[in-house]
Amino acid sequence: MAPPPARVHLGAFLAVTPNPGSAASGTEAAAATPSKVWGSSAGRIEPRGGGRGALPTSMGQHGPSARARAGRAPGPRPAREASPRLRVHKTFKFVVVGVLLQVVPSSAATIKLHDQSIGTQQWEHSPLGELCPPGSHRSEHPGACNRCTEGVGYTNASNNLFACLPCTACKSDEEERSPCTTTRNTACQCKPGTFRNDNSAEMCRKCSRGCPRGMVKVKDCTPWSDIECVHKESGNGHNIWVILVVTLVVPLLLVAVLIVCCCIGSGCGGDPKCMDRVCFWRLGLLRGPGAEDNAHNEILSNADSLSTFVSEQQMESQEPADLTGVTVQSPGEAQCLLGPAEAEGSQRRRLLVPANGADPTETLMLFFDKFANIVPFDSWDQLMRQLDLTKNEIDVVRAGTAGPGDALYAMLMKWVNKTGRNASIHTLLDALERMEERHAREKIQDLLVDSGKFIYLEDGTGSAVSLE
């Protein structure tokens, strides 16, 4: 940056005209001073000496110089010394004016740039046409927002206010729950032992010390409510009854509903003895696996006793039997007891055989196309692996089928062709049991029996039982 120009006094360039009363002669004055000096009275430059353009003399005449009047030829003109001084003075004025013209615009540009920077910072806080955010208010500058002072003022929402809302000071009977911030007013509440509600909105009241006689307190005093009292009869007594109902009556109702559901599904018909025994046996399931096994064993023991008793009755039909202490059960009751207890075990021990002595493998093959709707699609490959088909055999069969629905039928046929007479319905059912596909297993059994093609053969009895 160039240094500022030095101050130059205008008087340094001005020559003062000599006093008319001075003793210096005209010639000495001409020799001692330049040919053009500033006149003291006229305020302009007066050239001295002869020649063209000489000023008038004291007589008001224009004429030659003093040397010409004296009869001497005019010599060479002395060098004019006023012109360089005038040129320097004019040059100085142009320089001063030029410097001022450059300084003033630059100063104005600096001020304008400063204002623009301030305006830009305010513009970033609140764009023109939008509300000021919470915690600020509208400034006097358009589009600008000023922040509220913490603990002094606040605004809790977008606004166009020109000043923040003043913070509230808690009263003498209140305490500060939370201080005032730029976005939230002071939160005050009554001091401990006092409260304020809708009935005393202006001041805090003292809490009651206790409940009236015959009443009990159910709620303590808070800054917003007094203590709550209720009558003893409608207080603790009511709560006790509610607790008793919830803890005793509801579980009893659930147990009763469970017993009814168990007895209805027992298959005993209207026989009350059968229903009693079956219901109590099923309730034994709730006590754990040991209780279930004991009940099952008791039922089997009763069934054996019944069979022995019936045989003895047939052998000793003409002799009275002393049946003291022996519980006699009817065949219907025994079947009722054995039915629920051995629902799954009896199916494991009973064999499915073709009716009328038909070939078991060929009869089973008649149902292969229906098994695809019973066995889940995702379990087909696993079932085939349980039936000892290899992965390569499964892939080859799947590749040779026309559609995905025919894959299970083709794989079952592959299984029959591979194992021959060993491909039985029991091998298939056992494979489903190992896969835990019990639902599919039971549906296949029902399908075979309901069709009349298969019947159950009781294990160890040799008698076939049809479930049609």
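Cβ coordinates are placed from backbone N, Cα and C, and glycine is handled just like the others.
The domain 'Death' annotation in Swiss-Prot covers 365-448 and rests on sequence analysis. Recorded in Swiss-Prot as a mutagenesis result, CYS261 to Ser carries the remark: No effect on palmitoylation. Loss of palmitoylation, decreased association with membranes, decreased oligomerization, decreased death-induced signaling complex assembly associated with decreased function in TRAIL-induced cell death; when associated with S-262 and S-263. Among the mutagenesis experiments that Swiss-Prot reports, CYS262 to Ser is described with the note: No effect on palmitoylation. Loss of palmitoylation, decreased association with membranes, decreased oligomerization, decreased death-induced signaling complex assembly associated with decreased function in TRAIL-induced cell death; when associated with S-261 and S-263. For the published mutagenesis CYS263 to Ser, Swiss-Prot gives the following note: No effect on palmitoylation. Loss of palmitoylation, decreased association with membranes, decreased oligomerization, decreased death-induced signaling complex assembly associated with decreased function in TRAIL-induced cell death; when associated with S-261 and S-262. Listed in Swiss-Prot as a mutagenesis experiment, CYS268 to Ser is described as follows: No effect on palmitoylation. In Swiss-Prot, a mutagenesis experiment is listed as CYS274 to Ser, annotated with the note No effect on palmitoylation. Here Swiss-Prot describes CYS279 to Ser as a published mutagenesis experiment; the accompanying note says: No effect on palmitoylation.
Within its own chain, CYS261 (mutagenesis position) has no residue 6 or more apart in sequence whose C-beta sits under 8 angstroms from its own. For the domain 'Death' (365-448), DSSP puts the residue distribution at 65 helix, 0 strand, 19 coil. Mean model confidence for the domain 'Death' (365-448) is a pLDDT of 87.
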